[in-house]
Each structure stands twice: as structure tokens, then as C-alpha cells.
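**Q** Got a structure for you, written out below as C-alpha cells; questions coming shortly.
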Amino acid sequence: MMLSATQPLSEKLPAHGCRHVAIIMDGNGRWAKKQGKIRAFGHKAGAKSVRRAVSFAANNGIEALTLYAFSSENWNRPAQEVSALMELFVWALDSEVKSLHRHNVRLRIIGDTSRFNSRLQERIRKSEALTAGNTGLTLNIAANYGGRWDIVQGVRQLAEKVQQGNLQPDQIDEEMLNQHVCMHELAPVDLVIRTGGEHRISNFLLWQIAYAELYFTDVLWPDFDEQDFEGALNAFANRERRFGGTEPGDETA
């Protein structure tokens, strides 16, 4: 990984104004098919794009980068592909976490990791522990994650508090639920990028992207490079975020 010198992020936002980027990394399989290879080949190529994206984010003032690596629906893929993805996950943790740590990146895995085998769960625990004190980019890997699952697990936590008598139902509001979903302690997601040409969210961060800008590109994930990332940030910088409001001075919209 080619990262800059480690230092805490500045309080001053970068020119693009984007603090938290989330990426739906789509197109590995189609990329592999174009090369006449099996899908696992595309996933390995996609891992190189992850390195580029992490490096770019860390070097360009982004506070948090969230990558959709494995959805809760991906278990429905062929068993051979799922197995290859799990092995790639273990390999990536083993090969990259020390580099992430050296470059002050904090790694977090969001999702229901209980379904993973004990070997992968242990790798996740050690990787998160190693980087927990880092103050640079926060890299969130969404693994066995679904936006609906995230909301449900948050609601269950609140329901348990009500059942225990520690919370009244009428005390529950959006902010309270927000404190019980993944990444609640981070800046809200500003920008969602989806590669691969599809124009849908695919059950990703449904709560967290309520006011995010969406950016879709036909570029397949293994081909997504620094120039593509910069293009997405430039598009974001040129948008006017209204958060449900109207344009300044526009009383007719």
C-alpha cells in the first residue's frame, strides 16, 4: 500500500467536502468472464482495487471508507464461489492488516460475523484489536452484512432494554435507534459509489445513507482506479446537498 505519512486527520474538511464514502464493489464476476477466467479470479483482481481505494481515501482526507465485501444474500451463490470468497477474506486479513496498522488505518468489520467459521472470526478479532487505536482512516468492511439486518439488530437491542425496564417505548426516536446501528459513532455516509453499471442499493446501509449522494459508474470494480475515485469525488463536490430542503432562496420547490 502506498500511503502517506501517518497522522491524525485534520479537523478541516478537504476541498471535496466528503468525510465518509461507501462503495458497492460490483463487477468482479463480469470482469473475470471478459478475461475468460472463473469468478474467483475476478475477486482476487478486485482485492487490488481495494488497496488502491484505501490508499486514495487515506491520502485525500476521507475519514471513513466503507466497502461492501459480502452481503447476507451472497450465501446463495455457488458453494465453490462462497468458499473462495471466505479464503480470500482470510488471505486479505493476513496479508494487509500489518500494512494498514503501519499506516494508521483502523479496520472494522461490520455485519453478522457469527456465521463465519472460527478461523475467520479469530482473524477478524485480532485484526480489529491490532488497529483499534489508530487515528487515521477508518476502513469498514461490510461482511455478511445487510441493511435490513442492521436495522433489525438495532431494534432488538432497544426491545431488550424495554423488556428489562430500562427504557420506555415512547422514549424511542430516530436518534436513539441511530445509536444502535453499525457505524453510529462515525460521520454519516456522504457518498455511495456503485461500480459495474447497476443502479440499485442492494440492501446496503439502508439507514446510514438516507441523505447520501449516489454515484453510479459502468466501470467494473477491478478496473476502478484513483482517477475513477477522483471523478466520483468531483461529482460529489458539484452537487448541492439539500437534506430534504429546497434550494436557497427557492420558495416554490
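A Cβ is built for glycine as well, from the same backbone N, Cα and C atoms used for every other residue.
If you look for the noted substitutions, you won't find them, since the model keeps the original residues.
Since the structure is predicted, the reported quantities are computational estimates derived from the model, not experimental observations.
Swiss-Prot lists these features:
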{"type": "ACT_SITE", "residues": "N74", "note": "active site, proton acceptor"}
{"type": "BINDING", "residues": "D26, H199, E213", "note": "Mg(2+) binding site"}
{"type": "BINDING", "residues": "26-31, R39, H43, 71-73, W75, R77, R194, 200-202", "note": "substrate binding site"}
{"type": "BINDING", "residues": "E213", "note": "isopentenyl diphosphate binding site"}
{"type": "MUTAGEN", "residues": "S71 to A", "note": "Decrease in activity"}
{"type": "MUTAGEN", "residues": "N74 to A", "note": "Decrease in activity"}
{"type": "MUTAGEN", "residues": "R77 to A", "note": "Decrease in activity"}
{"type": "MUTAGEN", "residues": "W91 to F", "note": "Decrease in affinity for IPP"}
{"type": "MUTAGEN", "residues": "V105 to A", "note": "Formation predominantly of C(60), C(65) and C(70) polymers rather than the C(55) polymer"}
{"type": "MUTAGEN", "residues": "L137 to A", "note": "Formation predominantly of a C(70) polymer rather than the C(55) polymer"}
{"type": "MUTAGEN", "residues": "W149 to F", "note": "Decrease in affinity for IPP"}
{"type": "MUTAGEN", "residues": "E198 to A", "note": "No effect"}
{"type": "MUTAGEN", "residues": "E213 to A", "note": "Great decrease in activity; reduced affinity for IPP. Great decreases in the catalytic efficiency and in the affinity for IPP; when associated with A-199"}
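Burial and contacts for the listed features, if you can.
**A** Secondary structure at N74 (mutagenesis position), as computed by DSSP, is helix. Residues within less than 8 Å, Cβ to Cβ, of N74 (mutagenesis position) and separated from it by at least 6 positions along the same chain comprise V82, L85, N144.
In sequence order, F216 are the residues near H199 (Mg(2+) binding site), counting only same-chain partners six or more apart with C-beta under 8 A.
Neighbours of D26 (Mg(2+) binding site), defined as other CB atoms within 10 A of its CB across all chains, total 23. In the three-state DSSP classification, D26 (Mg(2+) binding site) falls within coil.
Here E213 (mutagenesis position) comes close to D190, L191, V192, F236, R239, R241: these same-chain residues lie at least six apart in sequence, with C-beta atoms under 8 angstroms from its C-beta.
Counting only same-chain residues six or more apart in sequence, none has a Cβ lying under 8 angstroms from the Cβ of R77 (mutagenesis position).
W91 (mutagenesis position) falls within a helical segment according to DSSP.
The DSSP secondary structure for V105 (mutagenesis position) is coil.
The DSSP secondary structure for L137 (mutagenesis position) is coil.
Of all Cβ atoms in the shown protein chains, 17 besides its own fall within 10 Å of the Cβ of W149 (mutagenesis position). DSSP assigns W149 (mutagenesis position) to a helix in the three-state reduction.
Long-range C-beta contacts of E198 (mutagenesis position), restricted to its own chain and to partners at least six residues apart, with a cutoff below 8 Å, comprise D26, F216.
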**Q** Going by Cα-Cα distance, pick out whichever of the mutagenesis positions S71, L137, W149 is nearest to I201 (substrate binding site).
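**A** Of the mutagenesis positions S71, L137, W149, S71 has its Cα closest to that of I201 (substrate binding site).
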**Q** So which one is it: of the recorded positions S71, S72, W91, which has the fewest other Cβ atoms within 10 Å?
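**A** Selected from the recorded positions S71, S72, W91 on minimum Cβ neighbours within 10 Å: W91.
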**Q** In the structure shown, which of the recorded positions V105, L137, I201 has the fewest other Cβ atoms within 10 Å?
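**A** Comparing Cβ neighbours within 10 Å for the recorded positions V105, L137, I201, I201 has the fewest.
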**Q** Specify the secondary structure state of R39 (substrate binding site) as given by DSSP, simplified to three classes.
**A** helix
**Q** S72 (substrate binding site): which of the mutagenesis positions W91, V105, L137, W149 is the nearest Cα neighbour?
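**A** Minimum Cα distance from S72 (substrate binding site) across W91, V105, L137, W149 lands on W149.
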**Q** What does the structure give for the C-alpha distance between W149 (mutagenesis position) and L137 (mutagenesis position)? Integer Å is fine.
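**A** If we compare the Cα positions of W149 (mutagenesis position) and L137 (mutagenesis position), the gap is 25 Å.
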